[in-house]
Amino acid sequence: MNTPEHMTAVVQRYVAALNAGDLDGIVALFADDATVEDPVGSEPRSGTAAIREFYANSLKLPLAVELTQEVRAVANEAAFAFTVSFEYQGRKTVVAPIDHFRFNGAGKVVSMRALFGEKNIHAGA
């Protein structure tokens, strides 16, 4: 079983890689057979190639990502609240999701689900 410290460190690396636009760093956190459902209710992306494509599209704009609460990590699962800020066509937007990671025995993310909806998307200042 993964320790809370390991899972928290993975979340911190994920946030840092998003901020740096580090596609390889993000993809390296996931198992080869992982799934990403972002947002929840959308078609899950499965496998390294699909996950790479998803994050490559996500990183087309510079992102400012910040954890807003402590990471909750227990029993091979972690959840974390954060904000993602970006500017598109002169308009700043802030999204406030909660992501849920599930880990395999090797410490890799096997499932990522992003929970957010319209009420969690705001015009930035």
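Every residue gets a Cβ built from N, Cα and C, even glycine.
Under DSSP, Tyr14 (active site, proton donor) is assigned to a helix (H, G or I) in the three-state scheme. If you look up Swiss-Prot, you'll see Tyr14 marked as active site, proton donor.
Residues or ranges marked as active site, proton acceptor by Swiss-Prot: Asp38. Secondary structure at Asp38 (active site, proton acceptor), taken from DSSP and collapsed to helix, strand or coil, is coil. Annotation for Asp38 (active site, proton acceptor): spatial neighbours Arg45, Phe54, Met112, Arg113, Ala114, criterion Cβ-Cβ under 8 Å with sequence separation of six or more.
Taken from Swiss-Prot, the feature substrate binding site covers Asp99. Sequence-distant neighbours of Asp99 (mutagenesis position) (same chain, 6+ apart, CB under 8 A from its CB) are Ala79, Phe80, Phe82, Met112, Arg113, Ala114, Leu115. According to its DSSP assignment, Asp99 (mutagenesis position) is in a strand.
Quoted from Swiss-Prot for the published mutagenesis Pro39 to Ala: Perturbs active site geometry and lowers activity. Around Pro39 (mutagenesis position), the same-chain residues six or more apart in sequence whose CB sits under 8 Å from its CB are Pro97, Ala114, Leu115, Phe116, Gly117, listed in sequence order.
According to Swiss-Prot, the experimentally introduced change Asp99 to Ala is described as follows: Lowers activity 3000-fold.
Counted within 10 Å of its Cβ, the other Cβ atoms near Phe116 (mutagenesis position) come to 16, all protein chains included. According to Swiss-Prot, the mutagenesis experiment Phe116 to Trp carries the annotation: Slightly lower activity at neutral pH. Increased catalytic activity at pH 3.8.
Around Tyr14 (active site, proton donor), the same-chain residues six or more apart in sequence whose CB sits under 8 Å from its CB are Ile26, Leu29, listed in sequence order.
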